[in-house]
Amino acid sequence: METPKPRILPWLVSQLDLGQLEGVAWLDESRTRFRIPWKHGLRQDAQMADFGIFQAWAEASGAYTPGKDKPDVSTWKRNFRSALNRKEVLRLAADNSKDPYDPHKVYEFVTPGARDFVHLGASPDTNGKSSLPHSQENLPKLFDGLILGPLKDEGSSDLAIVSDPSQQLPSPNVNNFLNPAPQENPLKQLLAEEQWEFEVTAFYRGRQVFQQTLFCPGGLRLVGSTADMTLPWQPVTLPDPEGFLTDKLVKEYVGQVLKGLGNGLALWQAGQCLWAQRLGHSHAFWALGEELLPDSGRGPDGEVHKDKDGAVFDLRPFVADLIAFMEGSGHSPRYTLWFCMGEMWPQDQPWVKRLVMVKVVPTCLKELLEMAREGGASSLKTVDLHISNSQPISLTSDQYKAYLQDLVEDMDFQATGNI
């Protein structure tokens, strides 16, 4: 008979009580707060002992068999975190994973007595919460099959409750009915340089005159008709105003802005940022706004400088805000870039009064937000990830959040210089 997969919380409490895994320990006498080592797998000083808790859970859950399967620390850690994500009786109390000397996370049980509750082997209900497996009438029969024994620490008054293995039954797990999560983080493929696609929309005095969606692995350039087409970055030519505007003076001014673009405004992705650089004479200001309007009631986020690159979007805070959004923050992260060409940013005027406004939407970021909205706050919902030239991947909301958390950790690790 196949051994049933253990539930994460009773298993974790037992590991904490045993105290045999390096760095895994209770932090208070009431045993409600505990620490888990959280070192990045690519650190130069990383050793297998640093990932003992993740490997132990991988073995206990049947995801890894020593000598048979290839060790995969990142997958072990992601599966462990995904299992904890859907436990409402737990919360992350402190994230010290960036500590250069002792990277770890602190968790705590948020409900008084929850630690003892999960130790009794409570099973999850359909909402991811905990419920007792037996009614009060059946409690005497339940305790007949239990052996009460002291904890390893003889000075403690707590008692460990160990069930007779023959009495254990496998608990239903919604993840058993879903597609298994891919070993590699699929979000890295979605955000790979060759996957960056941009939806570009241009407005002349508030009127939409151009929209195009295009793959730009090396970046793009917003240009007029006089640009050098042999330069790097894919040229996106803004249309002549003649066929769109009736006011002769406005057409003339728009034409001057387009001519002043020269070799264009370049936008490209490198590392975890989007970068912009102005190659012509026309000044340009940028801001992160909503997809339907540029939030012109405030000042710009910055100016695009001539012949000097500058970051206009950072993926790290976007992903962090996306995780917070999934956890119920209510704040939807922004990803739409607006550029005002040839004039000051419309801080005190309606944006539709500006001669040339260009909106750029990275479609991969839009898709990430849509996936978060589809999953919502429910760990039981699934989201489909669509990547070019591949089959859609179905993920639970918890798996999706775990992959996002992986991205944040990787970006933090790269930002600290690979300690």
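Numbers run from 1 along the shown chain.
Cβ atoms are placed via backbone N, Cα and C, with glycine included.
Don't expect the noted substitutions in this model, because it carries the original residues.
The Cβ of Lys68 (mutagenesis position) lies under 8 Å from the Cβ of no residue that is in the same chain and 6 or more residues away along the sequence. The annotation that Swiss-Prot gives for the mutagenesis experiment Lys68 to Ala reads: Does not affect acetylation by KAT8.
Here Swiss-Prot notes a mutagenesis experiment, Lys70 to Ala, with the remark: Does not affect acetylation by KAT8. Taking a C-beta cut-off of under 8 Å and a sequence gap of six or more, Lys70 (mutagenesis position) has no contacts in its own chain.
Swiss-Prot gives this note for the published mutagenesis Lys152 to Ala: Does not affect acetylation by KAT8.
The Cβ neighbour count for Lys359 (mutagenesis position), using a 10 Å radius over every protein chain in view, is 21. For the mutagenesis of Lys359 to Ala or Arg, Swiss-Prot gives this note: Abolished acetylation by KAT8, leading to increased transcription factor activity. The structure shown keeps the original residue.
According to Swiss-Prot, the mutagenesis experiment Ser388 to Ala carries this note: Decreased acetylation by KAT8.
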DSSP state at Lys70 (mutagenesis position), helix/strand/coil:
coil
